[in-house]
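Feature annotations, reproduced from Swiss-Prot:
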MUTAGEN   Lys18 to Arg  Promotes agonist-stimulated down-regulation of CHRM2 and CHRM1; no effect on internalization of CHRM2; when associated with R-107, R-108, R-207 and R-296
MUTAGEN   Val54 to Ala  Inhibits internalization of EDNRA and EDNRB
MUTAGEN   Lys107 to Arg  Promotes agonist-stimulated down-regulation of CHRM2 and CHRM1; no effect on internalization of CHRM2; when associated with R-18, R-108, R-207 and R-296
MUTAGEN   Lys108 to Arg  Promotes agonist-stimulated down-regulation of CHRM2 and CHRM1; no effect on internalization of CHRM2; when associated with R-18, R-107, R-207 and R-296
MUTAGEN   Ser198 to Pro  Greatly reduces interaction with MAPK10
MUTAGEN   Lys296 to Arg  Promotes agonist-stimulated down-regulation of CHRM2 and CHRM1; no effect on internalization of CHRM2; when associated with R-18, R-107, R-108 and R-207
MUTAGEN   Ser361 to Asp  Reduces interaction with CLTC
MUTAGEN   Ser361 to Asp  Almost abolishes phosphorylation; inhibits internalization of ADRB2; when associated with D-383
MUTAGEN   Thr383 to Asp  Reduces interaction with CLTC
MUTAGEN   Thr383 to Asp  Almost abolishes phosphorylation; inhibits internalization of ADRB2; when associated with D-361
MUTAGEN   Arg394 to Ala  Abolishes interaction with AP2B1; no effect on interaction with clathrin
MUTAGEN   Arg396 to Ala  Abolishes interaction with AP2B1
MUTAGEN   Lys398 to Ala  No effect on interaction with AP2B1
Amino acid sequence: MGEKPGTRVFKKSSPNCKLTVYLGKRDFVDHLDKVDPVDGVVLVDPDYLKDRKVFVTLTCAFRYGREDLDVLGLSFRKDLFIATYQAFPPMPNPPRPPTRLQDRLLKKLGQHAHPFFFTIPQNLPCSVTLQPGPEDTGKACGVDFEIRAFCAKSIEEKSHKRNSVRLIIRKVQFAPETPGPQPSAETTRHFLMSDRRSLHLEASLDKELYYHGEPLNVNVHVTNNSAKTVKKIRVSVRQYADICLFSTAQYKCPVAQLEQDDQVSPSSTFCKVYTITPLLSDNREKRGLALDGQLKHEDTNLASSTIVKEGANKEVLGILVSYRVKVKLVVSRGGDVSVELPFVLMHPKPHDHITLPRPQSAPREIDIPVDTNLIEFDTNYATDDDIVFEDFARLRLKGMKDDDCDDQFC
């Protein structure tokens with residue numbers, strides 16, 4: 001029999017190693033009707049804490065300008081959501097009892113570990129990063145979620161980097177289990193001096209939902225009853241990013257293009273299936289392209305389509321991402337014809353892990369010294385499986401140079 005796999009837990013310590021935050025995951029899923037709760041544990045050195053308190057904050061922020069342009073007290077950043085939790089001393093009426101993971105961590109880490117809990121509102125945007133240009137420095141623009149733990153006498157007191165922990169988490173969405181109808185569109189163009197003859201274009205996709213890296217099959221059917229000749233057919237995939245902040249603006253960027261010299265003569269028909277695949281690897285140099293939030297040692301991808309719950313307040317949302325396929329007929333002597341097909345580009349929903357029920361009774365555990373620097377804790381207690389601790393990753397884009405170790409994400 002093989003060894004039982006451990007439960008992975010992410011950790012990150014303050015520069016002075018007096019404060020350590022533990023989280024069971026970095027990605028929190030928006031299920032439209034609810035969002036996964038943020039439950040973690042903070043471990044504190046009691047000799048260092050003295051008469052101070054331990055606070056944990058969750059912030060959702062939208063950075064819409066370069067960090068090096070923040071001058072004269074002006075910041076190109078808007079906080080969309082801020083929540084604060086006092087981890088120590090514990091509140092007299094905690095919002096909820098510890099989760100199973102928190103309970104296990106509290107037992108392993110000892111009496112100086114304290115739980116914290118946050119609920120992410122449903123109307124907040126998902127984590128999106130706008131791809132920086134080659135000359136851009138500092139933090140990339142976009143929407144991110146940050147957890148910060150620090151020691152202070154009050155929440156208003158300014159915290160210091162040496163005794164605080166900052167780490168980035170992601171709010172993500174996965175593909176719906178039931179996709180929508182097959183996208184299709186058609187249009188007819190009548191030309192002057194053509195004796196009421198027309199050029200008809202019909203296009204469709206084989207389905208509405210595609211996963212990242214999956215090719216799109218675009219079915220194009222042309223009926224040319226006009227006197228003009230279709231010289232070329234262009235198929236492109238465009239990303240649309242609606243920036244909802246002080247006002248709403250839409251930016252579009254082609255992420256895949258295909259051009260074929262397929263001619264359609266007058267009084268003839270044409271039918272063909274074009275295959276096109278939108279990939280980030282073909283768009284590395286495009287500044288402002290929306291990407292999914294990325295973690296260290298993990299390559300990112302084009303931003304997933306945003307699914308908005310019906311009735312949601314779009315003014316609160318930071319970046320809404322959508323995709324369309326555009327089919328264009330290049331006609332001789334002008335008068336091009338085109339249609340657009342909206343589709344959804346997302347990651348598939350991963351298989352849910354089976355959570356074993358908590359045992360009704362358990363033998364009393366013996367207090368043993370715990371080395372919090374260990375990567376893996378081996379125990380033989382039947383009521384608790386192994387926990388594997390992994391250092392929390394710093395948020396960066398692939399190809400970007402690492403900053404100094406005092407960076408808040410290191």
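Every residue, even glycine, has its Cβ placed from backbone N, Cα and C.
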Which residues, sitting 6 or more apart from Val54 (mutagenesis position) on the same chain, put a CB under 8 Å from its CB?
Leu19, Val42, Val44, Gln86, Ala87, Phe88, His114, Ala149, Phe150, Cys151
Does DSSP put Lys18 (mutagenesis position) in a helix, in a strand, or in coil?
coil
Sparsest Cβ surroundings (other CB atoms within 10 Å) among the mutagenesis positions Lys18, Lys107, Lys108
Lys107
For Lys107 (mutagenesis position) and Lys18 (mutagenesis position), determine the Cα separation and express it in whole Å.
19
Packing count at Ser198 (mutagenesis position) (other Cβ atoms within 10 Å of its Cβ):
15
